[in-house]
Amino acid sequence: MASLLLTSSSMITTSCRSMVLRSGLPIGSSFPSLRLTRPYDKATLFVSCCSAESKKVATSATDLKPIMERRPEYIPNKLPHKNYVRVLDTTLRDGEQSPGAALTPPQKLEIARQLAKLRVDIMEVGFPVSSEEEFEAIKTIAKTVGNEVDEETGYVPVICGIARCKKRDIEATWEALKYAKRPRVMLFTSTSEIHMKYKLKKTKEEVIEMAVNSVKYAKSLGFKDIQFGCEDGGRTEKDFICKILGESIKAGATTVGFADTVGINMPQEFGELVAYVIENTPGADDIVFAIHCHNDLGVATANTISGICAGARQVEVTINGIGERSGNAPLEEVVMALKCRGESLMDGVYTKIDSRQIMATSKMVQEHTGMYVQPHKPIVGDNCFVHESGIHQDGILKNRSTYEILSPEDVGIVKSENSGIVLGKLSGRHAVKDRLKELGYEISDEKFNDIFSRYRELTKDKKRITDADLKALVVNGAEISSEKLNSKGINDLMSSPQISAVV
């Protein structure tokens with residue numbers, strides 16, 4: 001373990017530059033020395049894509065007990081370790097801005113409770129000034145979820161509300177959140193030339209004054225945890241970002257950062273921008289730096305990872321990546337990327353998310369918003385841990401790691417040994433015979449040749465072969481045609497179940 005520790009700035013710079021090279025960024029990128037360390041005991045942290053913790057038996061995500069590890073003291077502007085990444089989930093604010101994704105107050109509360117099970121550091125739960133119903137929903141979350149402290153671990157989420165740099169916004173946010181144990185206000189204003197000219201109609205100096213006055217006002221109301229962010233930071237002059245963030249820090253902000261609001265940045269330029277801003281913002285060593293990426297060009301996850309590699313230590317994400325237009329960086333993708341490659345490729349950056357709650361959270365958000373993910377959506381799609389190709393199925397049956405870099409149990413999917421196998425026209429003999437054995441049939445080689453031949457015929461008519469189809473092939477023999485197997489009378493064919501037949 002000692003040989004893995006990074007003990008000098010020069011060593012870390014070399015490591016980061018090696019990582020930049022492997023990720024396609026130029027060697028000359030101005031990544032700062034991050035002074036990363038690994039304070040944890042390697043045996044208690046996930047050191048590969050598949051964790052030992054995920055192997056514990058459970059029937060559903062709700063059966064999984066929280067990982068009982070004492071949380072360090074929460075200090076708004078300080079991290080427990082340089083390589084710890086805070087996760088701010090904004091499903092209940094930015095996610096709800098997805099067209100058609102409006103949530104009722106009870107739904108928001110239920111999702112907030114599930115986010116707490118997921119162990120997000122901060123949950124941004126809405127825009128208090130926007131309506132009376134929104135205000136009351138946020139206040140309810142602050143009073144309940146915001147005060148539910150886990151006595152064993154000390155965990156309680158930070159409850160955050162967003163506010164423009166306007167007094168009435170800040171006042172409404174304080175009134176809604178003051179009941180929480182850890183309230184935070186998320187202040188923002190536009191900083192790009194196009195936004196300042198056409199939206200705000202203000203000069204740079206006026207925008208800086210707005211930001212500074214808002215931070216000071218939030219502090220005067222009682223906020224000790226104050227975040228300031230640049231809207232449309234991805235199209236803002238980098239020196240202006242440094243200037244306004246530096247002034248916000250001086251005024252009392254504890255977390256600062258910027259958003260790629262329109263999703264225009266590419267991973268290389270985004271990482272370089274983050275590195276430049278951290279390196280050149282006065283007071284950056286005294287705060288936590290945050291990033292917020294949108295997915296208009298399909299690179300929100302990549303940009304978020306690039307930003308982390310450049311020194312950002314708070315990521316703003318949503319469940320399933322829902323959000324304005326094409327959405328935000330998905331929490332599940334960012335978290336599992338860090339869990340899978342954070343140790344080996346990114347100098348040990350990590351989160352405290354209980355990834356075993358990911359699937360349950362994803363399903364809940366899908367149900368409540370009506371926004372269902374595509375089957376091949378990374379991490380939470382129905383096909384993520386499913387294999388149909390015969391070559392892949394053969395490998396999976398021998399050892400799951402041949403074609404799976406993550407364990408399904410890591411994200412809360414409880415599977416039997418071979419339940420990731422889907423039978424179809426690409427499936428091979430090994431997978432079909434193995435499934436028949438699972439169903440209780442010991443098939444002779446001669447009989448199996450006949451069954452497999454008819455199985456092939458059946459796949460011409462059906463995209464996926466079910467257990468009922470397989471049972472019919474065994475029980476009824478050659479006289480059962482594929483046409484009959486596809487008929488509504490399939491259950492009639494299976495009137496006498498075969499539990500442990502020898503054919």
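The backbone N, Cα and C atoms fix where each Cβ goes, glycine too.
Pulled from Swiss-Prot:
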VARIANT   SER10 to Ile  In strain: cv. Sorbo
VARIANT   ARG17 to Pro  In strain: cv. Bl-0, cv. Di-G, cv. Ema-1, cv. Ka-0, cv. Landsberg erecta, cv. Lip-0, cv. No-0, cv. Petergof, cv. Sei-0, cv. Sorbo, cv. Tsu-1, cv. Wl-0 and cv.Pla-0
VARIANT   GLY24 to Ala  In strain: cv. Sorbo
VARIANT   PHE46 to Ser  In strain: cv. Ema-1
VARIANT   PHE46 to Leu  In strain: cv. Sorbo
VARIANT   MET68 to Val  In strain: cv. Bl-0, cv. Di-G, cv. Landsberg erecta and cv. Petergof
DOMAIN    85-359  domain 'Pyruvate carboxyltransferase'
VARIANT   VAL156 to Ala  In strain: cv. Ka-0, cv. Lip-0, cv. No-0, cv. Sei-0, cv. Tsu-1 and cv. Wl-0
VARIANT   ILE241 to Leu  In strain: cv. Bl-0, cv. Di-G, cv. Ka-0, cv. Landsberg erecta, cv. Lip-0, cv. No-0, cv. Petergof, cv. Sei-0, cv. Tsu-1 and cv. Wl-0
MUTAGEN   GLY263 to Glu  In gsm2-1; loss of activity and lack of C6, C7 and C8 aliphatic glucosinolates
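Feature map: Swiss-Prot annotations on the structure.
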| residue | record | Cβ contacts under 8 Å, 6 or more apart |
| --- | --- | --- |
| MET68 | variant position | GLU152, THR153 |
| VAL156 | variant position | GLY146, ASN147, GLU148, VAL149, ASP150, LYS181, ARG182 |
| ILE241 | variant position | THR191, CYS230, GLY233, PHE258, VAL277, THR281 |
| GLY263 | mutagenesis position | GLY234, CYS293, HIS294, ASN295, ASP296, LEU297, VAL299, ALA300, ARG325, SER326 |
Stretch-averaged pLDDT - the domain 'Pyruvate carboxyltransferase' (85-359): 98
DSSP state at VAL156 (variant position), helix/strand/coil: coil
